[in-house]
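Structure first, commentary second.
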Amino acid sequence: MKNAPLTLNFGSVRLPVSADGLLHAPTAQQQLGLTQSWEAALVEHGLPETYRDFGAGPEAAVSVPDFVALAFALDTPEARRWQKRARELLARAMQGDVRVAAQIAERNPEPDARRWLAARLESTGARRELLATVARHGGEGRVYGQLGSISNRTVLGKDSASVRQERGVKATRDGLTSAELLRLAYIDTVTARAIQESEARGNAAILTLHEQVARSERQSWERAGQVQRVG
């Protein structure tokens, strides 16, 4: 049984793609309005010569980053259209257009990646709500960083700097799993609610409350883990 060809969809454009994510060079060449031979273009722009099987035997291929580099290096009408698309996409991303994230997620074939994005957004939203609650209740200065440290040590067993170094990320949350993100979101949500219900005010009261919440949740997770191991 022959597998259906893989494609990368960008708006109305459909680009054949190999199993490891390289684009079909003849199609890319047409999309960019490149009239010179593909081999000459590779030499001129210092790109590697690569081949993949797109269903009819080995054919020239190009990576997505190299395709983008060509799109900005060329001055054809087709390349300028790609440049315009890129500028519009960057502007939307900088303005926080969530439809950009949705479109990217839809193109990702991995269900785990989409679940991670949902957990990442939930975690970010919970943290923002916690910080807003802290500000309304007189929190200021170092308390914001201290809250994050307590949460990270509770969920991850280490501080943010260690996590970033070990997992090779610049932003701590980018290196966390879906489960870790959801646990952080839960702790932040419970703390925000507790601050409001107890009417806690000031850094000391807020930190004490957050430590109590974090300790309670940690103990709950540890008990749940012990039950699962026994079962």
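Heads up, the Cβ atoms here are built off N, Cα and C, so glycines get one too.
Worth saying up front: this structure is predicted, and the values here are computed from it rather than measured.
Here the Cβ of Arg14 (mutagenesis position) has 12 other Cβ atoms within 10 Å, regardless of which shown protein chain they belong to. Among the mutagenesis results in Swiss-Prot, Arg14 to Glu has the note: Exhibits only one DNA binding site, no longer retaining the low-affinity site, and shows reduced binding to the high-affinity site. The residue drawn here is the original one.
Counting only same-chain residues at least 6 apart in sequence, none has a Cβ under 8 Å from the Cβ of Arg81 (mutagenesis position). One entry in Swiss-Prot concerns the mutagenesis experiment Arg81 to Glu. Its note says: Retains two distinct DNA binding sites similar to wild-type DdrC, with a high- and a low-affinity site, but shows a reduced high-affinity DNA binding site.
Summarising the environment of Arg142 (mutagenesis position), the number of other Cβ atoms within 10 Å of its Cβ, over all protein chains shown, is 11. For the published mutagenesis Arg142 to Glu, Swiss-Prot gives the following note: Retains two distinct DNA binding sites similar to wild-type DdrC, with a high- and a low-affinity site, but shows a reduced high-affinity DNA binding site.
One mutagenesis experiment catalogued in Swiss-Prot, Lys158 to Glu, is accompanied by this note: Exhibits only one DNA binding site, no longer retaining the high-affinity site, and shows highly reduced binding to the low-affinity site. In the three-state DSSP assignment, the secondary structure recorded for Lys158 (mutagenesis position) is coil.
Following the DSSP three-state reduction, the secondary structure of Arg164 (mutagenesis position) is helix. Same-chain residues at least 6 positions away in sequence with a Cβ under 8 Å from that of Arg164 (mutagenesis position) are, in sequence order, Lys170, Ala171, Thr172, Gly175. Quoted from Swiss-Prot, the note on the mutagenesis of Arg164 to Glu is: Exhibits only one DNA binding site, no longer retaining the high-affinity site, and shows highly reduced binding to the low-affinity site.
Under mutagenesis, Swiss-Prot gives Arg167 to Glu with this note: Exhibits only one DNA binding site, no longer retaining the high-affinity site, and shows highly reduced binding to the low-affinity site.
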Number of other Cβ atoms within 10 Å of the Cβ of Lys158 (mutagenesis position) across all protein chains: 12
Cα distance (Å, whole number) from Arg167 (mutagenesis position) to Lys158 (mutagenesis position): 12
Inter-residue C-alpha distance, Arg14 (mutagenesis position) and Arg167 (mutagenesis position) (nearest angstrom): 34
